[in-house]
Each structure stands twice: as C-alpha cells, then as structure tokens.
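Structure first, commentary second.
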Amino acid sequence: MGSRASTLLRDEEIEEIKKETGFSHSQITRLYSRFTSLDKGENGTLSREDFQRIPELAINPLGDRIINAFFSEGEDQVNFRGFMRTLAHFRPIEDNEKSKDQNGPEPLNSRSNKLHFAFRLYDLDKDDKISRDELLQVLRMMVGVNISDEQLGSIADRTIQEADQDGDCAISFAEFVKVLEKVDVEQKMSIRFLH
C-alpha cells in the first residue's frame with residue numbers, strides 16, 4: 001500500500017500541495033497513504049461514508065459538522081487536494097511561519113482562517129451569523145441529552161447576549177472573533193502531524 005500511495009502522487013503535485021498548505025513532503029506522503037486507505041471505492045476521492053469510518057470522527061459530537069467542512073457546496077466527494085486544504089486549517093503554526101511574506105496569501109492555518117473555519121461549524125445555514133437556533137443545535141450535538149432544553153436555551157441566550165454587540169440577536173463573524181480574542185485558537189485548533 002505504501003508504494004501505491006507514493007506512485008500515484010507526482011512530485012509536482014506534492015510541491016504544489018506543500019506551497020498551498022505548508023505541510024512537509026513527508027507529511028503529505030503519509031497523509032496520502034492515509035487518504036488512500038480511507039478511499040474504499042479506490043477512485044481517488046473520499047465520500048462522507050469514508051469519513052464516518054474514522055473512529056475519532058464517529059464519536060465526536062461535532063463529527064458530522066467536521067465531515068461536512070471537507071465538502072464543497074453540493075459535492076459528495078472530496079479529492080486529495082481538497083482533503084489537504086481542510087486539514088491545513090488544523091496544522092500548528094510554526095515559529096518560522098509567523099514572519100512569512102506579508103504580500104503572499106494568508107496561510108490556511110492562520111488565526112483568521114482557523115476562526116473562519118470554526119465559525120462555519122456553527123453557521124449551519126451559511127448566512128454569516130450564528131442564530132440562537134444554530135447555537136442550540138450545536139450545543140445539543142455537544143451535550144446530548146445531559147442538559148434540559150431549558151438549560152440549553154439559557155446557555156444560548158446568555159452566550160448571544162454577551163457576544164451580540166449590534167443588537168440583532170445573533171453572532172456575526174466580527175462578534176465571534178471579539179469573543180475569542182483572548183483564546184489561544186492557534187493551539188486549540190491544531191493537530192500535531194508527524195514530520
């Protein structure tokens with residue numbers, strides 16, 4: 001299987017993915033091997049069902065939301081490039097990246113892009129704001145039936161009251177960023193990938 005992974009990924013593809021995502025050559029080849037092992041249809045793409053076979057996602061209360069983040073609107077398959085773009089949001093920021101070229105595109109693992117990614121997990125209807133109902137749905141996914149609907153409603157109301165600065169009873173991206181300004185998002189939204 002290891003040889004299959006390395007023969008199907010060309011060096012120029014690896015270089016393009018490195019440039020776009022910041023992953024190292026060895027990380028890309030290792031993740032490609034993982035990608036091909038998940039690709040049960042052996043067609044070079046992953047389906048939602050392929051992702052649902054990953055135990056860590058299957059038990060994660062936000063697993064479905066995370067899985068959906070891998071897929072473009074209306075798509076039911078993701079190729080390796082799209083898979084890597086999404087994973088790049090979770091790549092830790094290295095010290096040498098903090099002083100990167102300011103004129104280049106913002107890295108996918110920047111604080112801003114990590115916040116946009118997290119915001120989209122809550123913004124279920126993609127209207128660029130988190131409503132009380134959306135917050136309730138995500139809270140319900142996270143806590144299950146361990147908290148009453150009344151308690152969840154109280155948590156959602158208090159969260160929106162504290163975050164909502166413009167009085168529209170919803171949380172905009174700017175308000176979301178403000179609430180999380182003291183949170184180490186770079187660390188909390190990072191997964192260590194082996195080199």
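Backbone N, Cα and C atoms are what each Cβ position is placed from, and that goes for glycine too.
What you see is the original sequence, not a version with the noted changes.
Residues annotated as Ca(2+) 1 binding site in Swiss-Prot: ASP123, ASP125, ASP127, LYS129, GLU134. Listed in sequence order, ASP123, ASP168, ALA170, ILE171, SER172, PHE173 are the same-chain residues at least 6 apart in sequence whose CB falls under 8 Å from the CB of LYS129 (Ca(2+) 1 binding site).
The feature Ca(2+) 2 binding site is assigned by Swiss-Prot to ASP164, ASP166, ASP168, GLU175, with a curator's inference given as support. Using a 10 Å Cβ-Cβ cutoff, ASP164 (Ca(2+) 2 binding site) registers 18 neighbours.
Residues or ranges marked as domain 'EF-hand 3' by Swiss-Prot: 110-145. Averaged over the domain 'EF-hand 3' (110-145), the predicted model has a pLDDT of 93.
Swiss-Prot lists 151-186 with the feature domain 'EF-hand 4'. Taking Cβ pairs closer than 8 Å, the domain 'EF-hand 4' (151-186) reaches residues 92-93, 109, 111, 114-116, 118-119, 122, 128-132, 135-136, 139-140, 143 in its own chain, all 6 or more past its ends.
Here Swiss-Prot notes a mutagenesis experiment, GLY2 to Ala, with the remark: Reduces SLC9A1/NHE1 stability. Does not reduce Na(+)/H(+) SLC9A1/NHE1 exchange activities.
One mutagenesis experiment named in Swiss-Prot is GLU134 to Ala, and its note says Reduces SLC9A1/NHE1 stability and Na(+)/H(+) exchange activities; when associated with A-175. Secondary structure at GLU134 (mutagenesis position), taken from DSSP and collapsed to helix, strand or coil, is helix.
A helical conformation is recorded for GLU175 (mutagenesis position) in the three-state DSSP classification. For GLU175 (mutagenesis position), the Cβ neighbour count at a 10 Å cut-off comes to 19, with all displayed protein chains included. Swiss-Prot gives this note for the published mutagenesis GLU175 to Ala: Reduces SLC9A1/NHE1 stability and Na(+)/H(+) exchange activities; when associated with A-134.
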Neighbourhood of ASP166 (Ca(2+) 2 binding site), C-beta criterion under 8 angstroms, separation at least six: SER172, GLU175
Residues from the same chain, set at least six apart from the ends of the domain 'EF-hand 3' (110-145), whose C-beta lies under 8 A from its own: 61-62, 64-66, 69, 89, 93, 152-153, 155-157, 159-160, 168-173, 176-177, 180, 185-186, 189
Listed in sequence order, residues not in ASP123, ASP125, ASP127, LYS129, GLU134 with Cβ within 8 Å of the centre of the Ca(2+) 1 site Cβ atoms: TYR122, LEU124, LYS126, ASP128, ILE130, SER131, ALA170
Chain-internal residues, separated by at least six, CB under 8 A from GLU134 (mutagenesis position): TYR122, ASP123, LEU124, ASP125
Neighbours of ASP164, ASP166, ASP168, GLU175 excl. site residues, C-beta within 8 Å of centre, Ca(2+) 2: LYS129, ALA163, GLN165, GLY167, CYS169, ALA170, ILE171, SER172
